[in-house]
Amino acid sequence: MALSSFCSSDGSDPLWDWNVTWHTSNPDFTKCFQNTVLTWVPCFYLWSCFPLYFLYLSRHDRGYIQMTHLNKAKTALGFFLWIICWADLFYSFWERSQGMLLAPVLLVSPTLLGITMLLATFLIQFERRKGVQSSGIMLTFWLVALLCALAILRSKIISALKKDAQVDMFRDSAFYLYFTLVFIQLVLSCFSDSSPLFSETVRDPNPCPESSASFLSRITFWWITGMMVQGYRQPLKSSDLWSLNKEDTSEEVVPVLVNNWKKECVKSRKQPVRIVYAPPKDPTKPKGSSQLDVNEEVEALIVKSSHKDRDPSLFKVLYKTFGPYFLMSFLYKALHDLMMFAGPEILELIINFVNDREAPDWQGYLYTALLFVSACLQTLALHQYFHICFVTGMRIKTAVVGAVYRKALVITNSARKSSTVGEIVNLMSVDAQRFMDLATYINMIWSAPLQVTLALYFLWLNLGPSVLAGVAVMILMVPFNAVMAMKTKTYQVAHMKSKDNRIKLMNEILNGIKVLKLYAWELAFQDKVMNIRQEELKVLKKSAYLAAVGTFTWVCTPFLVALSTFAVFVTVDEKNILDAKKAFVSLALFNILRFPLNILPMVISSIVQASVSLKRLRIFLSHEELEPDSIERWSIKDGGGMNSITVKNATFTWARDEPPTLNGITFAIPDGALVAVVGQVGCGKSSLLSALLAEMDKVEGHVTLKGSVAYVPQQAWIQNDSLRENILFGRPLQEHCYKAVMEACALLPDLEILPSGDLTEIGEKGVNLSGGQKQRVSLARAVYCNSDIYLLDDPLSAVDAHVGKHIFEKVVGPMGLLKNKTRILVTHGISYLPQVDVIIVMSGGKISEMGSYQELLDRDGAFAEFVRTYANTEQDLASEDDSKNGVSGLGKESKPVENGILVTDAVGKPLQRHLSNSSSHSVVTNQQHSSTAELQKSGVKEETWKLMEADKAQTGQVKLSVYWNYMKAIGLCISFLSIFLFLCNHVSALASNYWLSLWTDDRPAVNGTQENRNFRLSVYGALGILQGVAVFGYSMAVSIGGIFASRRLHLDLLQNVLRSPMSFFERTPSGNLVNRFSKELDTVDSMIPQVIKMFMGSLFSVIGAVIIILLATPIAAVIIPPLGLVYFFVQRFYVASSRQLKRLESVSRSPVYSHFNETLLGVSVIRAFEEQERFIRQSDLKVDENQKAYYPSIVANRWLAVRLECVGNCIVLFAALFAVISRHSLSAGLVGLSVSYSLQITAYLNWLVRMSSEMETNIVAVERLKEYSETEKEASWQIQETAPPSTWPHSGRVEFRDYCLRYREDLDLVLKHINVTIEGGEKVGIVGRTGAGKSSLTLGLFRINESAEGEIIIDGINIAKIGLHNLRFKITIIPQDPVLFSGSLRMNLDPFSQYSDEEVWMALELAHLKGFVSALPDKLNHECAEGGENLSVGQRQLVCLARALLRKTKILVLDEATAAVDLETDDLIQSTIRTQFEDSTVLTIAHRLNTIMDYTRVIVLDKGEIRECGAPSELLQQRGVFYSMAKDAGLV
């Protein structure tokens, strides 16, 4: 009553009147309702939003937008609206002053509306100042205001049309003007304002249009339409992609995660374990002695912190970093879930309307409109939710990849052993992807229970306590699902472990492929990969069985819930009638229930997978980091007067839980000194340099360095970039300095050889450079950086005597470019030693002697004894200044020197060195040096010489042949059986629902019961059982078929890659191949079978829904075909772009892995040059490039879904509309069936297109696997028809007949018309300058490259006519770069297990390794690290010698095999070869000419041609090329 008096002066105007508004054929709202509710609703909306929105804008300033015409118009209209409201208010005051009785509402409403319009105007300007280009808050406000005004407008028009209507001219005119202005404001709010000043969008040449899109465009994803149109017209290219939004870039995302992780680690008080090394107590040792004997065991005392640490929580860190943005998705999801239940409730109203023949028609149309609007709102809310989830997932992946990359740059060497390259790549690819996938569905953890609870609540209202039967079924399923989740986790862990092992092995195979081919070991390693793959597939098969059972329970649970509920409902009381309303409203609710019940186990499974990945990432990110602070660094100006390097009583170790590698190191080096470090293999020379670089853990002592450091590793690390960029290494080009460095490092002649000079791309790991060229590039990089301290780890080993002498004189020596720099040179060359300032003699991890050359000779210690012995025994071959004579023999027992350090026996008990190769503490990377560098320069343009082929994206539609290939890989029987079972499942589902509609139409008997109840129930149950059997069958068939396909596709890929020629690996970045074996194969393993199941399910569901709608309302046939056409067009329109975006994303992913691999291999070089930040930026850039393709693809999904769901919503609209129109001729059961199916069709259509797109985008993985399964292959491995006899070659006679060789068809010859015959048993040396064609000759002999012309005859057989393995098994090579693989030492010697242990031990003894291997705890089963890291380079070289001794073939090739070892090791190898290969033909490519002076012949190559050939003594007499080389080496 009070409200009536508030609305009218006489209290005659109620707020609500059912007779006026509902029970009438011409409904209207009361005046009071119009003046209060319809006027106040927009006001209350804006005022309720204002506080939070104002706070949000205050904290998120995006910049200042200049006043534009659009903004001026909106502001002006806001003032006009305010004026209209105040005019209405003043008019009311005027009326009151005239004595009229006015209702209070006429004063209150204009006042409230006027203040609200003022607030709206203020917000328009405040948004402009804060950089808001389009406001969702304001657009919603104007929309609500317009809708409310529209109802009032209709009422005013109806009133005005009445004859006796009283017209209030002023108020009506004011309202019409108000309505017009609100409509204009709404239209203007649909447009976006200009970009803020100084924003990223203004500066970006290709900005993402999202940032400047209007609110309406953003919620409908209209802003991406331009790209979709472009993609439909022609295939998208990477240049068409927009820049990432700033908030999605690595620059923004990664630092936040890394900082939060650091804070979490501090909170968890995760202190590293301290390890104190102490000797065992020895009562016989003098009390004052502090030095340890190398042979004494060292105890490690592990001192743990007193309090128990908890592990840092990565989940907390992820939540803290991404939670706030992600929380917005909660609101959208909650809104969507609530709107979802509007459908069944409106369905109930429609069924009641159909049953009520007296109800006015407009109510049916209203219900139809409500159903359509609720469906549309549901669509918009759902896809905003998905968009936020996908963007969050993308950001998480970016952050995780960035964090892993940054961590990989700083972890310790012991940590690197526990995380191999393959495992870290998996962290970046598979584990990061798991988080991405989980972000989409994690909200289902709370949403699914909410949906289930609401569904059960509405079911209780509909069916009463009978619903408890359904609840009981669901509760019974909980423990079952829990057990399955635990099992899934177990299988997931096992699967990831197998995958890590496989990727690790594949990485090693790809890095060592050249060695595998030379040894003909491809089959052995193929078997190793397949064994791991077999274990992986076993786990996948178990997971498939589990998935089949899971799918069976998930699909059948909703049906069992419905069956049990209906059964209890109709049997508990005979009077309970299952009518259309109860059945189909319940069925609609059961359909809602189906999704959370189906998705929840999948979400649990995803969470389980993500938890495994979370743990793996946490372990990796928790690895101990190197401590650069362990070495004190001073700048030149701050450290004046100090020595350049000072080391006091320092002890270093490679791993904290292992004994030290270097003990009691003490020395000081003044500024500008040249220091040589000499010693035997494995004595700690390279470790000393690594210690100075802070690559090792310092146990005790003090180390100080003054100035910047440059480092040249023992094995050169080369990037996949141009020669120039490898030398500049991120520094600006200074032409004069650059040329001086190139000349000093003897690189100018090489520029003539390279096709595009220093702009030639030199390939991944420098594949097209020789070993010497790579070493000189590495040296040039260091020299160019102009540092203060140079650490040079044997840089002269891989170059010939002439070049070595040149480099020492021009770069390292007293008159070289570095003459004023502090230099520490690890070397084996005696001739350099008289010119150095200080010599450090290493032995057993200690400094045995130290002093100048003359001081050490005067001291008459081990060094002096060696020099005298060497001079006496070798004087017939070399003078004392032989530039390549090695420093060795320094490990032999000698009397104790002054500081009490013993020099231990070299062979007796060598120190096992963890990392002589300190270039990267990783895989040996240089094995792939091909002599492409020996090409003649022939005016090839710069842009034509790209050695490495970037990963290419296919274009256009995925060919049907790809699907057919996948079906064949599955097996055609299984494929067609799966389709048949899918059909059975959906036919039985349709039949059961149609049966239900017939059941609901049964008329109750006179006594109020249904006569056919039990029959109906039995058939309904039987159809459900048939559905369950079909579900289990197709799920099992698809899963098992998927495993068959995965096995076949992997095998094809592996076999083809291993059978590819070396040229394939030289031009294909390893990242491309790793991508195929990791991400693409994971898609085939895990994704494609799931997508097939969902695609087939969606397809049959859509067909079924259309059939039901057409059966119920045949008139729908008028609208279904046009909507079908729209659907088809939108789908094809979308797929064209989506498919190409997926391809571009896949292609841009490969460089991320390639760069990551490259970084891991050269991490110590990067750290030494302090280039971490530059490499981090490069990595971030590559990740962002990858996400540039991914982001449009997820938005395209949303674009499609919104449009297709609109098509689906139209089907709902027309199904309900036709049901309302035909209500007099339709039964309630058919109406219920039709509308309930139409409610589902939106989801089905959405899933169908998503799954068809997912199918096409994921099948791209098959396409990409097939791409590398069909590349050109090298010649057959075995040819039975031409296989040589087992005794071949019996003498070892090798004949080159007019032999020519080129590396590619478009390149020049590198060997030109070689004609030479080498008799069986001859020992032939092959010499020549760098790039002369020496290595090319061996590549031709092993047919790594096939001949361009001519032939090679071995013992009468043309090697081109026999199989490659027939050839390569019969020739042995000891390569320049010794490559070992992870696995046992025995496997590295004999991968085919052809030889007995006795034969292996004999080979080790002859290779001088027996003592070393015997001292190892596991002997032959000693586990070699990845790339043989835990052996020194010299020890690895001796392992290669042992391989050759085991094979004992008639032809042996040494490709600069002793270049990187000291003279003693060289002598050991040479003496073994002379005795053990006495009857064999030996071809030696040599830099140390003294090793071939006793050979029968020497071949001198120059520019691919034989210049000289003859006995060494003859060639010396000729005084030609060989004589000049011998002279440079000091041999004449």
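Heads up, the Cβ atoms here are built off N, Cα and C, so glycines get one too.
None of the noted substitutions appears here; every position holds its original residue.
These numbers come from a predicted model, not from an experiment.
As written in Swiss-Prot, here are the features:
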type	residues	note
DOMAIN	326-609	domain 'ABC transmembrane type-1 1'
DOMAIN	645-869	domain 'ABC transporter 1'
DOMAIN	975-1257	domain 'ABC transmembrane type-1 2'
DOMAIN	1294-1528	domain 'ABC transporter 2'
MUTAGEN	Leu983 to Met	No effect on estradiol glucuronide transport
MUTAGEN	Gln1090 to Glu	7.6-fold increase of the estradiol glucuronide transport; when associated with T-1243. Increases doxorubicin inhibition
MUTAGEN	Ser1101 to Asn	50% increase of estradiol glucuronide transport
MUTAGEN	Val1106 to Cys	No effect on estradiol glucuronide transport
MUTAGEN	Ala1243 to Thr	7.6-fold increase of the estradiol glucuronide transport; when associated with E-1090
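Features recorded in Swiss-Prot, as mapped to the structure shown.
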residue : record               : DSSP (3 states)
Leu983  : mutagenesis position : helix
Gln1090 : mutagenesis position : helix
Ser1101 : mutagenesis position : helix
Val1106 : mutagenesis position : helix
Ala1243 : mutagenesis position : helix
Cα-nearest neighbour of Val1106 (mutagenesis position) within the listed mutagenesis positions, Leu983, Gln1090, Ala1243: Ala1243
Leading contact stretch, 326-609, 645-869, 975-1257 vs the domain 'ABC transporter 2' (1294-1528) - CB distance under 8 Å: 645-869
All-chain count of other Cβ atoms within 10 Å of Leu983 (mutagenesis position): 15
Integer Å distance between the CA atoms belonging to Ala1243 (mutagenesis position) and Ser1101 (mutagenesis position): 10
Integer mean pLDDT for the domain 'ABC transporter 2' (1294-1528): 84
Residue, out of the mutagenesis positions Gln1090, Ser1101, whose Cβ gathers the largest set of other Cβ atoms within 10 Å: Ser1101
Intrachain C-beta neighbours of Ala1243 (mutagenesis position), sequence separation six or more, cut-off 8 angstroms: Phe595, Gly1208
Number of other Cβ atoms within 10 Å of the Cβ of Val1106 (mutagenesis position) across all protein chains: 21
Spatial separation of Gln1090 (mutagenesis position) from Leu983 (mutagenesis position) - C-alpha basis, Å: 17
